[in-house]
Amino acid sequence: MFVTGESGMAYHNPFIVNGKIRFPANTNLVRHVEKWAKVRGDKLAYRFLDFSTERDGVARDILWSDFSARNRAVGARLQQVTQPGDRVAILCPQNLDYLISFFGALYSGRIAVPLFDPAEPGHVGRLHAVLDDCAPSTILTTTDSAEGVRKFIRARSAKERPRVIAVDAVPTEVAATWQQPEANEETVAYLQYTSGSTRIPSGVQITHLNLPTNVVQVLNALEGQEGDRGVSWLPFFHDMGLITVLLASVLGHSFTFMTPAAFVRRPGRWIRELARKPGETGGTFSAAPNFAFEHAAVRGVPRDDEPPLDLSNVKGILNGSEPVSPASMRKFFEAFAPYGLKQTAVKPSYGLAEATLFVSTTPMDEVPTVIHVDRDELNNQRFVEVAADAPNAVAQVSAGKVGVSEWAVIVDADTASELPDGQIGEIWLHGNNLGTGYWGKEEESAQTFKNILKSRISESRAEGAPDDALWVRTGDYGTYFKDHLYIAGRIKDLVIIDGRNHYPQDLECTAQESTKALRVGYAAAFSVPANQLPQTVFDDSHAGLKFDPEDTSEQLVIVGERAAGTHKLDHQPIVDDIRAAIAVGHGVTVRDVLLVSAGTIPRTSSGKIGRRACRAAYLDGSLRSGVGSPTVFATSD
């Protein structure tokens, strides 16, 4: 049992022995759910708050015994119509049937692929790309969505067209034929598709050992225990949304969820579910990207005519998946402190799909740590703390401490050598939560998942990991400072604004289609922290942004090379057209549009736009002044 002992005894996680995660033989989430069905069969497992018909929502509940029965039924049907190793894609709306679909795939011993209903706007191209990549034999959906799913896959050849099963139509009696799958710790449980910087998604192979390991790492970090309740609105096809909702399967207590749209429309719904319910003695936990905290602070505070809230029970809300803003956390706390929210409740964190999800978070007894470092030193890959009011001060939020039975080291990737604290390098990871590779991509898998750390420092962060351990390259820059992990910047090209992923190629394409004044194929889209934007942006009324030294939220920048014969054109109408097109097409504000002369934007040796090099030149001012060398810039990509 997950317990906190009396007389101030420390929190105890039953799966952690001598500081390391230890599972019984052949453990997996299927066995955990079956255990809860036996010992807590009449207790609530999951509650879906359905706001599609009622403004206050309709609670749709499932008990552990019924959850087990439905999982076994779907698992048995899959065992009847599929073969071991088959991929099973989940194209469900976010409701109880989605969870039954995911667990049904695990129960069958096949490989789950958590995706989304094709009716979800704006993701059709991505969904086709994923289905092309994983080639599922079967799709799980619901009766209501089945027609739309069949229409969606109709364009595929008959040979490539998966079988479609509506999970709510599978009779529970089918469960009688279910057989415990012969899956071991190395068997792939599901593919977590990443939001990579290219149009071709990559599916991270997560095994039946990776999954419970990471769930226990999260529960241990949150000190999850008997009586605690989870709450979420995150999409289940996202790694943070999936792992958060799976915490209940190991903890054995209830979890409440809603759709992302329900939260976005009325963020107070999330806040109200986090609050203490009558008779509850445990705490609540959740997870959300940074933008959600600001959104809730602005639109989620209870009205005077609404019942009072008690948020003193909120143990921890993981804040991750995008850069964490001190300003957003401050607004959230100021908005909800009057309702009992503790200063320790918000937990800046770090994670990625290659690690199943979780890597690090702020310790439970600590408030979020925000320090200020020198911008010039930061650009030179060093962390040097300065006063908050120093001229070159840049706010940095700690991502806390690395989870149990997991290692994160800062590495000079060129030499595969560990770097000392305070120096910025690439974050490399090792542990049983790390996936085994990308589905069908041997070369990429070897480059990312099969790295050897060639040298360690004297007080190594790799202490305890085998000398021949394989390390995962995250593609993220970071450092340790005063025993906390900090994420200095994203190496990846993906642009994340307000919790939403934007493919840079799409943004660049929209910019170029909005005007004939740009050279086709010569535009770069990237994001930078708001407090690192140049003063000219804040002086521009069109940018719509005021300077806040603590605002580290990512803001969109577009750099475009002028087309031949357009240098004498007034730049403002061009900039306005680009801003308007991206606002309409992507729902995001472009804070700066920089028009440069032909040949200015750096390109890689293979001819691709050097976005990271372009970003670096933008930050140091050389791109705007026109003194930088594209050849030099491109080497940093």
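Glycine residues also receive a Cβ, built from the backbone N, Cα and C atoms like all the rest.
None of the listed substitutions appears in this model.
Feature annotations, courtesy of Swiss-Prot:
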type	residues	note
BINDING	Thr194, Ser195, Gly196, Ser197, Thr198, Arg199, Ser349, Ala353, Asp476, Arg490	ATP binding site
MUTAGEN	Glu120 to Ala	Confers resistance to the coumarin inhibitors
MUTAGEN	Phe291 to Leu	Confers resistance to the coumarin inhibitors
MUTAGEN	Phe383 to Ala	Catalyzes the formation of acyl-CoA; when associated with A-481
MUTAGEN	Phe481 to Ala	Catalyzes the formation of acyl-CoA; when associated with A-383
MUTAGEN	Thr552 to Asp	Phosphomimetic mutant. 55% decrease in activity
MUTAGEN	Thr552 to Val	Cannot be phosphorylated. No change in activity
Three-state secondary structure, which DSSP defines for Thr552 (mutagenesis position): coil
Cα-proximity to Phe383 (mutagenesis position), 10 Å cut-off, over recorded positions Glu120, Thr194, Phe291, Ser349, Phe481, Thr552: Phe481
Cα separation, Glu120 (mutagenesis position) to Asp476 (ATP binding site) (Å, whole number): 30
DSSP-derived class (H/G/I helix, E/B strand, else coil) of Thr194 (ATP binding site): coil
Cα-nearest neighbour of Phe291 (mutagenesis position) within the listed recorded positions, Glu120, Thr194, Ser349, Thr552: Thr552
Lowest local Cβ density among Thr194, Ser349, Thr552, which the record lists as recorded positions, within 10 Å: Thr194
Residue from Glu120, Thr194, Ser349, Thr552 whose C-alpha is spatially nearest that of Phe481 (mutagenesis position), among the recorded positions: Ser349
